Structures are given as structure tokens and as C-alpha cells.
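Down below is the structure, laid out as C-alpha cells.
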Amino acid sequence: MSLLTEVETPIRNEWGCRCNGSSDPLAIAANIIGILHLILWILDRLFFKCIYRRFKYGLKGGPSTEGVPKSMREEYRKEQQSAVDADDGHFVSIELE
């Protein structure tokens, strides 16, 4: 049996909990960790699109163009754009006669 869970035990005619009024540091720490975990999980579910979009796109600065001639920067930008445009072409329209 785990020390971190509350166990209901029959006490006379009522059901009670052994952890009520406990000053056990392990039980207190487990309760705090459980509450923090619940709060973080709720925030994650509420804002997961914002959070993961920020990590996926916001933190990527791309390669540095410092010291690269402007003509090469333009060529690189065009290559990147054509790669994005080519990726959009994976949808194929099929016409049946």
C-alpha cells in the first residue's frame, strides 16, 4: 500500500480517512505536488495550441545570414519559398470522367 494515497477505513459506523489532520511531511509534499500537477495539466489543456505553436515556430530563428551576400540571401529565400509551395502541392485533384 502506498503512503501517498488516502485510505478510507471503517471507524465505528462512519467512513473516515487516516490522513485527516496528518502532519506527515511526506503526505503534505504529496498533496502539494498533486495540486501543482493538476494546475499545470489544466493550463496545458487550455493553452496547448498557443504553447506548442510558440515552441514549434516562435523559437526557431532560422539560420544566420550574417556575412552572406544579399544575392545569396535572396536565392536562399526563394528556395525556401519554393519548398513550401511544393509541399502545398501534395493535394491532388482527381477528375473522373
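Every residue gets a Cβ built from N, Cα and C, even glycine.
Where Swiss-Prot documents Pro10 to Leu as a natural variant, the accompanying text is: In strain: A/Puerto Rico/8/34/Mount Sinai/Wi-M2-P10L.
Listed in Swiss-Prot as a natural variant, Pro10 to His is described as follows: In strain: A/Puerto Rico/8/34/Mount Sinai/Wi-M2-P10H.
In the three-state DSSP assignment, the secondary structure recorded for Ala27 (variant position) is helix. Annotation of the natural variant Ala27 to Thr in Swiss-Prot: In strain: A/Puerto Rico/8/34/Mount Sinai/Wi, A/Puerto Rico/8/34/Mount Sinai/Wi-M2-P10L and A/Puerto Rico/8/34/Mount Sinai/Wi-M2-P10H; the original residue is retained in the structure shown.
Secondary structure from DSSP puts Ile39 (variant position) in a helix. While the structure shown retains the original residue, Swiss-Prot records the natural variant Ile39 to Thr with this note: In strain: A/Puerto Rico/8/34/Mount Sinai/Wi, A/Puerto Rico/8/34/Mount Sinai/Wi-M2-P10L and A/Puerto Rico/8/34/Mount Sinai/Wi-M2-P10H.
Neighbour density around each Cβ, counted as other Cβ atoms within 10 Å, peaks among the variant positions Ala27, Ile39 at Ala27. Taking the Cα atom of each, Ala27 (variant position) and Ile39 (variant position) are about 18 angstrom apart.
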